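Single-structure report; data block below.
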Amino acid sequence: MTYGGRDQQYNKTNYKSRGGDFRGGRNSDRNSYNDRPQGGNYRGGFGGRSNYNQPQELIKPNWDEELPKLPTFEKNFYVEHESVRDRSDSEIAQFRKENEMTISGHDIPKPITTFDEAGFPDYVLNEVKAEGFDKPTGIQCQGWPMALSGRDMVGIAATGSGKTLSYCLPGIVHINAQPLLAPGDGPIVLVLAPTRELAVQIQTECSKFGHSSRIRNTCVYGGVPKSQQIRDLSRGSEIVIATPGRLIDMLEIGKTNLKRVTYLVLDEADRMLDMGFEPQIRKIVDQIRPDRQTLMWSATWPKEVKQLAADYLNDPIQVQVGSLELSASHNITQIVEVVSDFEKRDRLNKYLETASQDNEYKTLIFASTKRMCDDITKYLREDGWPALAIHGDKDQRERDWVLQEFRNGRSPIMVATDVAARGIDVKGINYVINYDMPGNIEDYVHRIGRTGRAGATGTAISFFTEQNKGLGAKLISIMREANQNIPPELLKYDRRSYGGGHPRYGGGRGGRGGYGRRGGYGGGRGGYGGNRQRDGGWGNRGRSNY
């Protein structure tokens, strides 16, 4: 018998050895779950609505009254592997030290060191091994036992450290222990992410590893029409990955609800707060039963994120991989050139000549404004470089196309603004070039972290101008911590009187010789009808028609 696209005979009860029976699990009688005192299906959320299609302000339920009416659920699935159990405290301490791992909280499970030790059921473990991973990352070694134990948790680790699988795989186990969705039910797992690009990437991982369990997922984000997302939600999805604003839209018009959510993930919590999503996050979380399991993931641990965790996590445990001090990956070579605005264009060409010596190069260039993105891209294409731009003025279809062209290497140069690039995770980026420096040191670290991921090496090049002097001291500190060469021209900005500002890196490897211009992009060098010096930008390279 099938129900809602999921095979009723797909039996996960053989997972009993990991935590007893799951109170019926996903193959139990759904009628017992649907026999709720509040009645009916969940469409319309708490309190219902008289007009299903009209936006209604979300009201926080009275959980003292509502929670006793809801069915109980299982969230602790962790059974410690005997190899893990037999490790001594000194061995565990040494492992955590080697992986720069800091923990806080009580009754924290020991870290695992192999996929088999995690205790995932075969239907999850087989998917992981099929991807060819050698061993878990540091955050996964400690994060999986934490998440599988059902505890609220905070995970702090650098971008690209494997955080997505740290919550995705335990989420799949969690779903398979719950009763099946009934018509009108919302998701069981909700993942909130700051950007549509990150949301789509999370969806890709959920689809890949949830396939064997026939788990459905839906990605809900702004910038595109709601119609397809509404259809997907109406069919029922165990996992919803969403940006906060669009999810609130869907909740207010009654197209989904959060009454079945028992596993909540806040991914890149620091970025969501940086982007001003705190009110939306609080409004969403208030709609979710308070006995849920909540997992918060972040690259940094500022006071705003700490406060959010204090307000919504219950007796959390925490793991941090790396220092709490802001730092850059030591796999990244940081090169900084102190330049004028008029020198940037020549320096950019120099580094592209170097990067292009690698036949599989990918270079991500950051600019400060949408206009500058387009200007740089136009100039590069006229000069024969295969460049495309991505920023907020482009519609979602074009953004997706540009990202795909960059990802598969057909256009190995992408120019982006910070907002457009947030959440983008593209494998194999060799170079990051900060044509314009970001507004703060955190964004600098986040930008250059697009290269040098998952053990690979990368190069970050930054053009630092006099206007960026406020970032000088912090930039130098980041470089020193990573044992980078600091150019003498930058050292004059090493003054503690400068507060937060913008780092500007530039740098130079010498070029490796000529680069044959690629055909088929743009229209040669002539005929550009504009002054390249507008926006303080291109300067005069002595070429005709510029």
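Using N, Cα and C of the backbone, Cβ positions are placed for all residues, glycine too.
Residues or ranges marked as ATP binding site in Swiss-Prot: Ala157, Ala158, Thr159, Gly160, Ser161, Gly162, Lys163, Thr164. Cβ contacts within 10 Å of Thr159 (ATP binding site), excluding its own Cβ and spanning all protein chains shown: 17.
Among the features that Swiss-Prot reports, domain 'Helicase ATP-binding' is placed at 144-319, with the record citing sequence analysis.
Per Swiss-Prot, the feature domain 'Helicase C-terminal' maps to 347-494. Per DSSP, the domain 'Helicase C-terminal' (347-494) is made up of 66 helix, 23 strand, 59 coil.
In Swiss-Prot, the entry for mutagenesis Lys163 to Arg states: Decreases nonsense-mediated mRNA decay. The structure shown retains the original residue. For Lys163 (mutagenesis position), the same-chain residues 6+ apart in sequence whose C-beta sits under 8 angstroms from its C-beta are Ile139, Gly143, Gly155, Ala157, Asp267, Trp297.
Experimental mutagenesis is annotated in Swiss-Prot for Lys163 to Asn, with the remark: Abolishes enzymatic activity.
The note that Swiss-Prot attaches to the published mutagenesis Glu268 to Asp is: Decreases nonsense-mediated mRNA decay. Glu268 (mutagenesis position): 24 other CB atoms within 10 A of its CB, across all protein chains. Under the three-state DSSP scheme, Glu268 (mutagenesis position) falls in the coil class.
Glu268 to Gln appears in Swiss-Prot as a published mutagenesis result, with the remark: Abolishes enzymatic activity.
Record note (Swiss-Prot) on the mutagenesis of Thr300 to Ala: Decreases nonsense-mediated mRNA decay. Under the DSSP three-state reduction, Thr300 (mutagenesis position) is assigned to coil, being neither helix nor strand.
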Can you give me the Cα-Cα distance between Ala158 (ATP binding site) and Glu268 (mutagenesis position) in Å, rounded to a whole number?
10
I'd like to know which of these recorded positions, Ser161, Thr164, Thr300, is least surrounded, judged by other CB atoms within 10 A.
Thr300
Please give me the binding-site residues out of Thr159, Gly160, Ser161, Gly162 that lie within 10 Å of Glu268 (mutagenesis position), comparing Cα atoms only.
Thr159
Cβ-Cβ neighbours of Gly162 (ATP binding site) (radius 10 Å):
19
List the residues of the same chain that sit at least 6 positions away from Gly160 (ATP binding site) in sequence and have their Cβ under 8 Å from its Cβ, in sequence order, or write 'none'.
Asp425, Gly449, Gly452, Arg453, Ala454
For the binding-site residues Ala157, Ala158, which one has the sparsest Cβ surroundings, going by other Cβ atoms within 10 Å?
Ala158
C-alpha spacing of Thr300 (mutagenesis position) relative to Gly162 (ATP binding site), in angstrom:
15
